[in-house]
Amino acid sequence: MSGHRSTRKRCGDSHPESPVGFGHMSTTGCVLNKLFQLPTPPLSRHQLKRLEEHRYQSAGRSLLEPLMQGYWEWLVRRVPSWIAPNLITIIGLSINICTTILLVFYCPTATEQAPLWAYIACACGLFIYQSLDAIDGKQARRTNSSSPLGELFDHGCDSLSTVFVVLGTCIAVQLGTNPDWMFFCCFAGTFMFYCAHWQTYVSGTLRFGIIDVTEVQIFIIIMHLLAVIGGPPFWQSMIPVLNIQMKIFPALCTVAGTIFSCTNYFRVIFTGGVGKNGSTIAGTSVLSPFLHIGSVITLAAMIYKKSAVQLFEKHPCLYILTFGFVSAKITNKLVVAHMTKSEMHLHDTAFIGPALLFLDQYFNSFIDEYIVLWIALVFSFFDLIRYCVSVCNQIASHLHIHVFRIKVSTAHSNHH
């Protein structure tokens, strides 16, 4: 989504309103706002100026998109015009996260059997998220409220959803019995999502493949339903000829999908730079974004393999969420770098959580690794939320709009 939403008064004017659009801020609201806001604005004046000039560009369509368009068009017409697009997105994300956390609660090591209704809830939660995520842009155009903030918010929610979706899938097939495969599948998912925006940072255009997010989500929904129908015996059954367990089949599909997608992504990354001398949209090296995701995956792999207490094997869900929050933040920063045509800096507070785990192992687990993992999880989550809230509030204030509310006023022109 791009363009401009309806205007509003800035926070701090004669009738101060919260940037998130919930009206007058109470004392508690002010305290929370300070707690979840960075001490200094994350974006510079020049970045905000370039953000205003940003225009959303996409190319291609996936296999199922034409079939789903009719349903999405029908669904968006059922949504009241006063509901903000970002509110639609955050509702879908919240449902997706809550249903996945149910599975995490029942299956903390991804080897247990959850109640059947939990798998059904997870399948429904993912379908709801897919549906709402697909119509937020349509709602923005329908209400003439498109903005760069809407595009950023949409991608930000997707980055977090990716973490929970891949984790929920691994739990559904009980992949915790094969920790190496679970590690690969979870980090392959976040890596591919990062690469999708990496090539956008290079080329300026978000490209969709024949097999893309919609198709993968439908496949995952089917796997949740198979967990309901077949249960553990189904995933533990052997595939004839291949002589592997059924649960390994989705992992092999992930390998194939990673190779296929990354081939297309890196073709664009190495040849599609729109900046000077084939550089990124910001004029930086096309390889520079690799340092961030490469650091995350390298740290995750080293800590996994060097743990003396089998930290990942015993607590895979906590581990994936910890590094997933880190990946989500650096992906969000990549999206911001693309939309503001700016450089990505490697130094980031997102790496503090993984660094704590690494240093604890370096000093022979001076503190119980499980305790440090919880500290890293909480810090990484707080760091992600703090950054996202700060960016959204700053952009909303700059564009004179609300994050979660459409203000009735003279509509601005659409760019999406």
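Numbering starts at 1 and runs along the chain as displayed.
The backbone N, Cα and C atoms fix where each Cβ goes, glycine too.
The noted changes are left out; the structure has the residues it started with.
Annotation source Swiss-Prot lists active site, proton acceptor at His155, citing a curator's inference. Annotation for His155 (active site, proton acceptor): same-chain Cβ neighbours under 8 Å, separated by at least 6 residues, are His197, Thr331, Asn332, Val335.
Residues or ranges marked as CDP-choline binding site by Swiss-Prot on the basis of a curator's inference: Asn86, Glu151. In the three-state DSSP assignment, the secondary structure recorded for Glu151 (mutagenesis position) is helix.
The feature Mg(2+) 2 binding site is assigned by Swiss-Prot to Asp133, Asp154, Asp158, with experimental evidence given as support. Cβ-based neighbour count (10 Å, all protein chains) for Asp158 (Mg(2+) 2 binding site) stands at 22.
Positions annotated as Mg(2+) 1 binding site by Swiss-Prot: Asp133, Asp154. DSSP assigns Asp133 (Mg(2+) 2 binding site) to a helical segment in the three-state reduction. Other Cβ atoms within 10 Å of the Cβ of Asp133 (Mg(2+) 2 binding site), summed over all protein chains shown, number 22.
Reduced to three states, the DSSP call for Asn86 (mutagenesis position) is helix. As a published mutagenesis entry, Asn86 to Ala appears in Swiss-Prot alongside the note: Strongly decreased cholinephosphotransferase activity.
Here the residue is the original one, while Swiss-Prot reports the published mutagenesis Asp136 to Ala with the comment Decreased cholinephosphotransferase activity.
Reduced to three states, the DSSP call for Asn144 (mutagenesis position) is coil. For the mutagenesis experiment Asn144 to Gly, the note given by Swiss-Prot reads: No effect.
The 10 Å shell around the Cβ of Ser146 (mutagenesis position) contains 25 further Cβ atoms across the protein chains shown. Quoted from Swiss-Prot for the published mutagenesis Ser146 to Gln or Cys: No effect.
According to Swiss-Prot, the mutagenesis experiment Glu151 to Ala carries the following note: Strongly decreased cholinephosphotransferase activity.
A 10 Å cutoff on Cβ-Cβ distances gives Asp154 (mutagenesis position) a total of 21 other Cβ atoms nearby, all chains included. Listed in Swiss-Prot is the mutagenesis experiment Asp154 to Ala, annotated as follows: Abolished cholinephosphotransferase activity.
Looking at Swiss-Prot, the entry for mutagenesis of Gly156 to Cys, Ser or Ala says: Induces a reduction in cholinephosphotransferase activity and abolishes ethanolaminephosphotransferase activity. Long-range neighbours of Gly156 (mutagenesis position) (same chain, six or more residues apart, CB within less than 8 Å of its CB): Ala328, Asn332, Val335, Cys388.
Cβ neighbours of Glu215 (mutagenesis position) (same chain, under 8 Å, six or more residues apart in sequence): Ser62, Leu63, Leu64. Under its mutagenesis entries, Swiss-Prot includes Glu215 to Gln with the note: Induces a strong reduction in enzyme activity and alters diacylglycerol specificity.
DSSP assigns Glu215 (mutagenesis position) to a helix. Annotation of the published mutagenesis Glu215 to Ala or Asp in Swiss-Prot: Induces a strong reduction in enzyme activity without altering diacylglycerol specificity; the original residue is retained in the structure shown.
In Swiss-Prot, the entry for mutagenesis Leu226 to Ala states: Does not affect either the enzyme activity or the diacylglycerol specificity. The structure shown retains the original residue. In the three-state DSSP scheme, Leu226 (mutagenesis position) falls into the helix class. Of all the Cβ atoms in the protein chains shown, 18 others lie within 10 Å of the Cβ of Leu226 (mutagenesis position).
Other residues of the chain with a Cβ within 8 Å of the Cβ centroid of Asp133, Asp154, Asp158, the Mg(2+) 2 site, are Thr89, Leu93, Asp136, His155, Gly156, Cys157, Ser161.
All protein chains shown were included, and the count of other CB atoms within 10 Å of the CB of Asn144 (mutagenesis position) stands at 17. Other Cβ atoms within 10 Å of the Cβ of Asn86 (mutagenesis position) number 32 in total over all chains.
Cα to Cα, Asp136 (mutagenesis position) and Asp158 (Mg(2+) 2 binding site) are separated by 12 Å. A straight line from the CA of Ser146 (mutagenesis position) to the CA of Leu226 (mutagenesis position) spans 39 Å. When the Cα atoms are compared, Asp158 (Mg(2+) 2 binding site) and Glu151 (mutagenesis position) turn out to be 11 Å apart.
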